[in-house]
Amino acid sequence: MGNTSSERAALERQAGHKTPRRDSSGGTKDGDRPKILMDSPEDADIFHTEEMKAPEKEEFLAWQHDLEVNEKAPAQARPTVFRWTGGGKEVYLSGSFNNWSKLPLTRSQNNFVAILDLPEGEHQYKFFVDGQWTHDPSEPIVTSQLGTVNNIIQVKKTDFEVFDALMVDSQKCSDVSELSSSPPGPYHQEPYISKPEERFKAPPILPPHLLQVILNKDTGISCDPALLPEPNHVMLNHLYALSIKDGVMVLSATHRYKKKYVTTLLYKPI
């Protein structure tokens, strides 16, 4: 019972442990300080001990913060259209998204246009028109503490949900291996054989209302020979051919324009 410290030291030597030595101030020497394992879940508990110094703790926390920032997915860039309609010869765009460097705009008829991929969030911009800085009064503006007026734009994910849905649909339809231009069903190589009744079938009978061709009718004595009787509506927009006589073929067609009917005759020598 009286030699407890010596027994404890012997047990620690058998287990392979080494008791850290402390200096006169009560701290642990540099050679005996526990090592930091960066990927170990027990690293955070090391800083709760009194042996860890403040600069080392701040260094580890800064490293851990940078690691968390790198693990976050970057914001998706969204195509954003900038348009200047105020005229001019040379128009440039400058904003917080490109560190206020001048970007030339492309002329489109009377307008100047640029399409940029911007991350989601709030962005300020301005136009440089013919050597003078200006803003678009028709777009939202913001005024700084120094009195500078800039245009402001909000790039939101919700504004592109329709385009994202269309992109997903196009990706789903991009695989054309499952598509076929032929209708479903079995196919064979047997030739088509027409039935006897189909082979000797007579042409369809001419409808009876088309037999009354107004060109074949005789006009009465009291009628103007240059005028024809009013045709039936079923006779319109049909091409009629007269039997060839004296080497001439006659074609006719009747059309209606509002309340008038016009019959055209074409004579073609054969």
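Just so it is clear, glycine is given a Cβ too, placed from its N, Cα and C backbone atoms.
So that you can see what the record holds, here are the features copied from Swiss-Prot:
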type: MUTAGEN; residues: W100 to L; note: Partially inhibits glycogen-binding
type: MUTAGEN; residues: W100 to G; note: Abolishes glycogen-binding
type: MUTAGEN; residues: K126 to Q; note: Abolishes glycogen-binding
type: MUTAGEN; residues: N150 to K; note: Abolishes glycogen-binding
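Sequence features, as recorded in Swiss-Prot, placed on the structure.
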| residue | record | DSSP (3 states) |
| --- | --- | --- |
| W100 | mutagenesis position | coil |
| K126 | mutagenesis position | strand |
| N150 | mutagenesis position | strand |
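Close to W100 (mutagenesis position) in the fold, though at least 6 residues off in sequence, lie S94, each with a CB less than 8 Å from its CB. Across the structure, K126 (mutagenesis position) and N150 (mutagenesis position) place their CA atoms 6 angstrom apart.
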